[in-house]
Amino acid sequence: MSESGIKKLSQERTREWLASQEDEELESIAESSVVDSLDYDYTEEEEDADQNTSEEISTMTLGTQIATKKHSIISDTIRDLMNSINSIQTLGNVNISNSTNVHIGNVTNINGNIQIIADGLTQNRRDRRHVSPPRDNAPKTPTHFEDDYQDESEERVRSDVFIRRQKFKIPKELSAIIPRSSWLAQKPMDEPLPLQLPVKYVVILHTATESSEKRAINVRLIRDMQCFHIESRGWNDIAYNFLVGCDGNIYEGRGWKTVGAHTLGYNRISLGISFIGCFMKELPTADALNMCRNLLARGVEDGHISTDYRLICHCQCNSTESPGRRLYEEIQTWPHFYNIEEEEQ
């Protein structure tokens, strides 16, 4: 067959292919348009403001967001945006030969920020990750996303938009414990010893290091401490069960169920909670103190700490200034504080 005949046959096959496509498939071709959102310009001033408030910043990439129907306007806005940029082109004759990575349809570039701020949400964030299957007798709301499950209070919103940053205001009292994986902890050198629960004693210490109200600095301090405890002290892991930062966060050390290496003579019968910093002349921040009290209450509620536990400080058990004179004075005013000296007398 001649070259002109091959070219003509190729054109005919292309026309047949285009004619055979359903509207749905053509729309999917159009939806492959590129939507690019530039990174949000995050300045040091804004970072400092975030550290001094109760805001948590989370990053969402291309994927799925679950929102309540109260905020269904978010999905409508995204859907309108996608519909406006994904208009279907009218295609004429198409001839493709000796080509790779061919794109048919619009290519739309959006140079700008797309930020969604959802406020007024009262449920736990994990509740929003759950999507209930549709009820048999529940009326089905017609949407463009018929495969998504939804109920009376939630709907799943799909889009091809990159949402770089989304801010939620979360009360510090409800903040979860930051797990070891978040501060890139190395694994224990040996198999950890299990702690017999519930524990009778809780020991308060300080790390005798610098303190900071910035999470990034506290993470660095904790990693340095773990490295020092393992390599210089020869211990199995970081000494403490939990650490409290002046940023108002609780950081997981050895956790609830593992024997620590914080207080000689008390490691097997207590939890060690250490404040990050040195508190000889000043107290930790109010957020740090509140979070420590919340951690104690959570330990009792979850069965890790005895209901009649005894709260003691490191300086009462060993010859040390820890947790610092100023913090020691504060701990003496807390419920469950136990005066070992009176018992010995």
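One-based numbering along the chain as shown.
Placement of Cβ uses the backbone N, Cα and C atoms for every residue, glycine included.
Where a substitution is noted, the model still shows the residue that was there originally.
Per Swiss-Prot, the feature domain 'N-acetylmuramoyl-L-alanine amidase' maps to 198-324; the stated evidence is sequence analysis.
Under DSSP, GLU231 (mutagenesis position) is assigned to a helix (H, G or I) in the three-state scheme. Long-range Cβ neighbours of GLU231 (mutagenesis position) (same chain, at least 6 residues apart, Cβ-Cβ under 8 Å): none. The peptidoglycan binding site annotation in Swiss-Prot covers HIS206, 229-240, ARG254, 261-267, 314-322.
The annotation that Swiss-Prot gives for the mutagenesis experiment GLU231 to Leu reads: Loss of peptidoglycan-induced oligomerization. Loss of DAP-type peptidoglycan muropeptide recognition.
Around SER232 (mutagenesis position), no same-chain residue six or more apart in sequence has its CB under 8 Å from its CB. Here the residue is the original one, but Swiss-Prot notes a mutagenesis experiment at this spot, SER232 to Glu: Loss of peptidoglycan-induced oligomerization. Strongly reduced affinity for peptidoglycan. Loss of DAP-type peptidoglycan muropeptide recognition.
For ARG254 (mutagenesis position), the same-chain residues lying six or more positions away in sequence with a CB closer than 8 A to its CB are PRO192, ASP237, ILE238, TYR240, ASN241, GLY260. Among the mutagenesis entries in Swiss-Prot is ARG254 to Thr, noted as: Strongly reduced affinity for peptidoglycan. Loss of DAP-type peptidoglycan muropeptide recognition.
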- In the domain 'N-acetylmuramoyl-L-alanine amidase' (198-324), averaged pLDDT is 96
- Query: What kind of secondary structure is ASN267 (peptidoglycan binding site) part of, going by DSSP in three states?
  - Reply: helix
